[in-house]
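Listed in Swiss-Prot:
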BINDING   Cys96, Cys101, Cys137, Cys141  [2Fe-2S] cluster binding site
MUTAGEN   Cys61 to Ser  No change in UV-visible and EPR spectra
MUTAGEN   His92 to Ala  No change in UV-visible and EPR spectra
MUTAGEN   Cys96 to Ala or Ser  Alters UV-visible and EPR spectra
MUTAGEN   Cys101 to Ala or Ser  Alters UV-visible and EPR spectra
MUTAGEN   Cys104 to Ser  No change in UV-visible and EPR spectra
MUTAGEN   Cys137 to Ala or Ser  Alters UV-visible and EPR spectra
Amino acid sequence: MLRRLSPIQPDSFEFTPANLEWARAQMTKYPEGRQQSAIIPVLWRAQEQEGWLSRPAIEYCADLLGMPYIRALEVATFYFMFQLQPVGSVAHIQICGTTTCMICGAEDLIRVCKEKIAPEPHALSADGRFSWEEVECLGACTNAPMAQIGKDFYEDLTVEKLAALIDRFAAGEVPVPGPQNGRFSAEALGGPTALADLKGGEAHNASVARALRLGDSIKRIDGTEVPITTPWLATQNGV
């Protein structure tokens with residue numbers, strides 16, 4: 001699939017001071033002269049800051065890493081996780097359309113997106129707050145059909161559940177991610193058939209619990225949310 005940059009581009013891009021510090025910390029993971037190896041996390045951080053990857057953002061990251069613009073552009077256009085056009089200011093919804101989800105109703109979820117957001121993928125809703133696209137397998141096949149919204153998975157969806165999620169996002173809420181039908185993690189719908197007497201007591205699986213604890217879900221990253229740690233420097237610095 002041919003991927004092109006959006007014809008709508010901002011005049012410039014630069015990291016916030018905190019995100020610039022974060023990006024430079026990523027560069028220290030690699031030997032001197034190999035800083036270009038940090039291109040994926042640095043591009044990802046730029047996308048988290050702005051919501052999508054503009055040409056100025058790609059070129060800024062290339063300059064930061066000392067690499068030709070075309071090399072950074074090759075990476076940005078190769079990986080579908082990079083959004084090359086503006087996305088909804090509240091949420092970008094990615095509907096899994098691969099086999100299991102398709103069999104379980106992904107086409108119906110896509111119809112909801114067309115009706116409530118925009119008729120075409122990657123187009124913004126009338127108020128600019130939402131966008132959507134169909135993507136390949138997101139790896140939650142047991143809990144099909146599902147969607148990724150921001151950083152989180154919303155699983156075991158129905159037409160009604162997805163429509164309600166969109167309405168809640170529009171109202172300023174951030175619904176709890178994970179299964180939307182009461183299932184714990186990826187257990188069988190009828191409940192566990194082995195180790196049935198093992199009572200964990202957790203309300204959510206580890207990834208959902210972490211998302212709730214950090215409060216880092218669909219919001220943009222300004223650099224203050226995630227601590228900058230460089231444990232790989234401890235040994236070489238003698239700390």
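Including glycine, each Cβ sits where the backbone N, Cα and C put it.
Sequence unchanged from the original; the noted substitutions are absent.
Candidate mutagenesis positions: His92, Cys96, Cys101, Cys104. Nearest to Cys141 ([2Fe-2S] cluster binding site) by Cα distance: Cys101.
Counting only same-chain residues six or more apart in sequence, the Cβ atoms lying under 8 angstroms from the Cβ of Cys61 (mutagenesis position) belong to Ala23, Ile39, Val42, Leu43, Ala46, Ala72. Report note: the [2Fe-2S] cluster site is defined by Cys96, Cys101, Cys137, Cys141, and the residues of the same chain whose CB lies within 8 Å of the CB centroid of those residues, excluding them, are Gly97, Thr98, Thr99, Thr100, Met102, Ala106, Glu136, Leu138, Gly139, Ala140, Ala144, Pro145, Met146. Mapped onto three states, the DSSP output places His92 (mutagenesis position) in strand.
A separation of roughly 22 Å, to the nearest angstrom, links the Cα atoms of His92 (mutagenesis position) and Cys104 (mutagenesis position). All protein chains considered, the CB of His92 (mutagenesis position) has 22 other CB atoms within 10 Å.
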